[in-house]
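What follows is a set of notes on a single structure, which appears directly below.
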Amino acid sequence: MDSLWAAIAALFVAAAVVVRGAAAADDAQLLEEFRQAVPNQAALKGWSGGDGACRFPGAGCRNGRLTSLSLAGVPLNAEFRAVAATLLQLGSVEVLSLRGANVSGALSAAGGARCGSKLQALDLSGNAALRGSVADVAALASACGGLKTLNLSGDAVGAAKVGGGGGPGFAGLDSLDLSNNKITDDSDLRWMVDAGVGAVRWLDLALNRISGVPEFTNCSGLQYLDLSGNLIVGEVPGGALSDCRGLKVLNLSFNHLAGVFPPDIAGLTSLNALNLSNNNFSGELPGEAFAKLQQLTALSLSFNHFNGSIPDTVASLPELQQLDLSSNTFSGTIPSSLCQDPNSKLHLLYLQNNYLTGGIPDAVSNCTSLVSLDLSLNYINGSIPASLGDLGNLQDLILWQNELEGEIPASLSRIQGLEHLILDYNGLTGSIPPELAKCTKLNWISLASNRLSGPIPSWLGKLSYLAILKLSNNSFSGPIPPELGDCQSLVWLDLNSNQLNGSIPKELAKQSGKMNVGLIVGRPYVYLRNDELSSECRGKGSLLEFTSIRPDDLSRMPSKKLCNFTRMYVGSTEYTFNKNGSMIFLDLSYNQLDSAIPGELGDMFYLMIMNLGHNLLSGTIPSRLAEAKKLAVLDLSYNQLEGPIPNSFSALSLSEINLSNNQLNGTIPELGSLATFPKSQYENNTGLCGFPLPPCDHSSPRSSNDHQSHRRQASMASSIAMGLLFSLFCIIVIIIAIGSKRRRLKNEEASTSRDIYIDSRSHSATMNSDWRQNLSGTNLLSINLAAFEKPLQNLTLADLVEATNGFHIACQIGSGGFGDVYKAQLKDGKVVAIKKLIHVSGQGDREFTAEMETIGKIKHRNLVPLLGYCKAGEERLLVYDYMKFGSLEDVLHDRKKIGKKLNWEARRKIAVGAARGLAFLHHNCIPHIIHRDMKSSNVLIDEQLEARVSDFGMARLMSVVDTHLSVSTLAGTPGYVPPEYYQSFRCTTKGDVYSYGVVLLELLTGKPPTDSADFGEDNNLVGWVKQHTKLKITDVFDPELLKEDPSVELELLEHLKIACACLDDRPSRRPTMLKVMAMFKEIQAGSTVDSKTSSAAAGSIDEGGYGVLDMPLREAKEEKD
């Protein structure tokens, strides 16, 4: 009998082996079929069906059977039809991931197919070309009967609309992620509810375009619901969520919801996390509702309009770990019911940007798990409780802009993990407690605008993590500790407006080159730019920690009302260095510092802003400062400096300099940017001369001591002069000879003899009425037409107001970061465009006028000409030629504007024209002009479809920090900003080249630079193209171009190479715009298009207003990374 049972068992084992082997063979066969169906064969190179399923790339096996397969991130470029016919059929696979694998096609291709019986988790996320309706999703879930987790986030679900019926739907799913798709209609969501989506435990519909919340039925099993980032408006309908009593997480943030706190939520007694932030809710919080939500661990109501006091029932929630009520209008005191439980788990308390009063209650000290405490921008008074030192886990203590008094408690030294101590804008007194030296993790110390005194402690130099030190606007005295140079992480040092004396320690530069990568990471900040010329405040501006605060609410700061903060910029304190890391901001102004400026400060390779003004500094300006290659702002005004301005400063790309009120002498260097600044920046230096100051008088009397040496030099000088005159004569003869051979250019493209524009050294007659008259006045508008080639008629303010119908919205044809643009027809019939600039309260009349005179002289066929400008009070208006077809963005992405498509010939002409205009700014103007915001909306199209670059001078109208601190505003537009701008405040011509590369991609692909529908939330056009260039490269081109003329494919590829070169991550490897033009010319030279087209294209390149390609190749010196 035993032998019989043994024989039967052996038969079963053998049968199992046979079945397993057959199943494995079936899996291998399906994988081989899939491999053959994948267009990108290189992605699965090295495997064939004979290798077995377990050796397939991304395979996971258990006991010899294929149980999981992950091809996430592999650029398959496969059709979903092939996936459904092969990978979904794998019999033993439990987990299948094709996340970000470039799968495309329709989800409906799975219709009729059956999934493998073991499949439990399917991840198809991040495939932007995978499209279908929510009904297709339900059908896929039904086809895979055992499926529990389905992830389709970042695809194109919703692009197709649902039909009728409901089907078995989603009932079997445990988790469904449809976030970041295209679900728009309310009917889609209602269909899903009818199809049983309420039975799904985890449902993520964030980042779609849903506009309403239907009533969820049969949703007792729903535990997680995320509808954030949609377009839901109005109040949450009563009863919409009342059946979902099992909900543990509800996220309705970033919508347009309004009304009072939704009453239904009080019935969701199982809630662990509730997020209603970034909506328009208002009214008081119902205390009785929160009394029922005893399981809440996270509550976020920030960025709403809730008011009244904070209910005790909120503060005393027993399980609460995170409480964020920031940016509302709560009033009253901080509840004393906080952390009543000695075992409180609260680790985040955000109450900033409200109207809270009273003191900091002792109850806060009971929150022993607290990691982050932010009470900034309130009206909290009293002293900082010494008991806060009991919060041993605290990392962030942020109390700026309150009414706190008294001394900084020494007990804070017990918080040895403290990283951010931010107490600006209070009334604190005393000195910095020496005990704080124990807080060795401090990263950001900000004590500005208090009444602190005493010396700056030398022990600060021992804080190896210290990155930001702000002690400005206090009464600190004594010398600057040389030990600060030992702070190897220090990037921001602001000591302005104190009573410091002694010399500037050369040791401050010791940390240069010793910094690590990623020193300060992740803290939101706002930088308030201060216009010192008309302000009661001092220094270049104020850096504030800015977590969960509305920018508009900064107007409540008394200091902002006193100071003339011209602009504010929001960003994140994340800074990395490629090499030679150093300080980036140094402000020691308004002190009593004396002695010479140490030349070692020039060793700070990344230093961008240096303000040493309003001190007692003496000696000469060290030429070594010019070794700080990234220096953008330099203020040495109101000192006792003498000697000349170093010629080495000509190599700096300065955007702001102030050397006024010193004892400097000599000539202002003409090279570089120094001569482009207004004379106010050099005034009150009795020995200084040269533009923009009066010219140097070389015949002025000399002292007797100098007479003999000058006599000895006379012979040599006369010889040099004769040589120079002869050389000048030869140059003139050559120029005349060349000029006689060149055909006349159009009048509007008149050039200087050497094709180079130099800033004006003289001022033509102008119309000097200052435009301060009211509308009823008869005085002429102050329009400066110096060197403008086609003077406008005499215009009054009333003329422009009448031409734009009072700047009526109906006349507005555009809007951007610099202001609104209006179409206007003047009385003589001429149609112009009038740009009404945003108010620039920090821009003086002289600076504005000088800049306008410079911009007005720049004429080129591919630049939009400035016809005139005017100013009245704070108003600034610019008058331009009107461009009939608007911008390239309008023409390319909104074709109804001109009612026609752009074929490749037109796009090529636009690409070359825009490049020519930008090359002219970079290489034909001295100093060169950096556009700073090159994008398709700044490429205008005239009636001949000729590209004209606009706004090329706008960034210079703003102050340096406008163009060097805010990559999110003036220094670029999302999608066009080069990667280095996120690490450096400094704009360069190579940044413009990158932005031009994006414009060229737009012309080639027909796609905008950013579109989450096409590229996903974390991608853009550049990233999308770079992904596709690894696959079938021609897929990136606009299908309309190849459909119209397949023969242009090779030419498109050549232009794509140019675009990719412009988009190199390393600026030094990008071509100059002159090189780009040369590459265009090479393409034309080798083009196989017909002679007529070729001739036209060649003309479009060579006929630049000033012969950009014919000029000697004066390649700009490469910027060092």
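Each Cβ is built from the backbone N, Cα and C atoms, and glycine gets one as well.
Substitutions noted, but not modelled.
Among the mutagenesis entries in Swiss-Prot is HIS420 to Pro, noted as: In d61-3; severe dwarf phenotype. Sterile plants. DSSP assigns HIS420 (mutagenesis position) to a strand in the three-state reduction.
For the recorded site, ASN426 (mutagenesis position), the DSSP three-state label reads coil. According to Swiss-Prot, the mutagenesis experiment ASN426 to Tyr carries the following note: In d61-5; severe dwarf phenotype. Sterile plants.
Swiss-Prot gives this note for the published mutagenesis VAL491 to Met: In d61-2; mild dwarf phenotype. Fertile plants. Insensitivity to brassinolide. Annotation note: VAL491 (mutagenesis position) sits in a coil segment as assigned by DSSP.
Listed in Swiss-Prot as a mutagenesis experiment, GLY522 to Glu is described as follows: In d61-8; mild dwarf phenotype. Fertile plants.
All protein chains considered, the CB of TYR525 (brassinolide binding site) has 19 other CB atoms within 10 Å. In the three-state DSSP classification, TYR525 (brassinolide binding site) falls within a strand. The feature brassinolide binding site is assigned by Swiss-Prot to TYR525, TYR569.
Among the features that Swiss-Prot reports, domain 'Protein kinase' is placed at 807-1083, with the record citing sequence analysis.
Cβ contacts within 10 Å of MET934 (ATP binding site), excluding its own Cβ and spanning all protein chains shown: 27. Taken from Swiss-Prot, the feature ATP binding site covers 813-821, LYS835, 881-883, 887-890, 933-938, ASP951.
Every protein chain shown contributes to the tally, and the Cβ of ASP933 (active site, proton acceptor) ends up with 27 other Cβ atoms within 10 Å. For ASP933, the entry in Swiss-Prot reads active site, proton acceptor, with the evidence type sequence analysis.
Each of the recorded positions VAL491, ILE813, MET883 was scored by how many other Cβ atoms lie within 10 Å of its Cβ, and the smallest score goes to ILE813. Cβ packing within 10 Å was compared across the recorded positions ASN426, SER937, and the lowest neighbour count falls to SER937. A separation of roughly 29 Å, to the nearest angstrom, links the Cα atoms of SER937 (ATP binding site) and TYR525 (brassinolide binding site). If you take every residue in the domain 'Protein kinase' (807-1083) and average the pLDDT, you get 78.
MET934 (ATP binding site) sits 26 Å from TYR525 (brassinolide binding site), taking the CA atoms of both as reference points.
For MET883 (ATP binding site), the nearest neighbour among the recorded positions HIS420, VAL491, TYR525, ASP933, judged by Cα separation, is ASP933.
In sequence order, LYS935, SER936, SER937, VAL939, PRO1008 are the residues of the chain that are 6 or more apart from GLU889 (ATP binding site) and have a CB within less than 8 Å of its CB. Closest in space to HIS420 (mutagenesis position), of the recorded positions given as TYR525, ILE813, GLY819, LYS835, ASP933, is TYR525, taking the CA atom of each residue. DSSP assigns LYS835 (ATP binding site) to a strand segment in the three-state reduction.
Checked against LYS835 (ATP binding site) by C-alpha proximity, the recorded positions ASN426, VAL491, TYR525, ASP933 yield ASP933 as the nearest.
The recorded positions recorded for this entry are ASN426, TYR525, ILE813, GLY819, and the Cα of GLY819 lies nearest to that of ASP933 (active site, proton acceptor).
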